[in-house]
Amino acid sequence: MNGDNRPVEDAHYTETGFPYAATGSYMDFYGGAAQGPLNYDHAATMHPQDNLYWTMNTNAYKFGFSGSDNASFYGSYDMNDHLSRMSIGRTNWDYHPMVNVADDPENTVARSVQIGDTDEHSEAEECIANEHDPDSPQVSWQDDIDPDTMTYEELVELGEAVGTESRGLSQELIETLPTKKYKFGSIFSRKRAGERCVICQLKYKIGERQMNLPCKHVYHSECISKWLSINKVCPVCNSEVFGEPSIH
């Protein structure tokens, strides 16, 4: 009570959630008629669905979605999409702008190339380590191979399996060796009737081509050609065909 014996009224301010001034906002909102906000003191408690509907309507007007002039620019889908991203009870500044973080295609390709280079480098290091490892099975297998102690069949199988190595003679050198046809009919040839090719262990037949080595040993031309392409020594005396003869 004051000196005039009149009751002092407390002023209460209500947060309406509208960005406009109180007088202007109500006039614009209700079509130009100045009207105060309705008193909801005696209204029943609003259900969550009703509260959501009221918030959507007020926010729609707040963000400029209402009105016939804005209908062509903002449809109901845009308004609902915008409001669905907002949570009731949170202010606008609580929402951070969404940034679409996408990998740059150039960065993706660079990472793929880097991963590929790392894998290739690891494989290369592993191969080098195996080559220098004396306990490697491959190294042991290669050390156990001695073409000088292998039979013709073993050399042929080895050549077909791993390919011929340049320990033998070239085809041009082999073709320079003298050849002749085997003949049977004379006295001297009868004495050699039981001769066989040491390589294939088959008897010579009339008309078959024979090849004479510098060491005077004779073989089937086909058999000795295959042998010399793998090993350049004579199968009998181990003398090099185009080198110094071995002394036994």
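Heads up, the Cβ atoms here are built off N, Cα and C, so glycines get one too.
Every residue here is the original one, so none of the noted swaps is modelled.
Neighbour list (C197 (mutagenesis position), Cβ cut-off 8 Å, at least 6 residues apart, same chain): K203, Y204, Y219, H220, C223. Annotation note: C197 (mutagenesis position) sits in a coil segment as assigned by DSSP. One mutagenesis experiment named in Swiss-Prot is C197 to S, and its note says Loss of ubiquitin ligase activity and enlarged floral organs; when associated with S-200.
Annotation of the mutagenesis experiment C200 to S in Swiss-Prot: Loss of ubiquitin ligase activity and enlarged floral organs; when associated with S-197. The C-beta environment of C200 (mutagenesis position), restricted to residues of the same chain at least 6 apart in sequence and closer than 8 Å, consists of Y152, H220, C223.
In sequence order, Y152, V198, I199, H217, Y219, I224, W227 are the residues of the chain that are 6 or more apart from P235 (mutagenesis position) and have a CB within less than 8 Å of its CB. Under the three-state DSSP scheme, P235 (mutagenesis position) falls in the coil class. Quoting Swiss-Prot on the mutagenesis of P235 to L: Increased root meristem size due to a high number of dividing meristematic cells.
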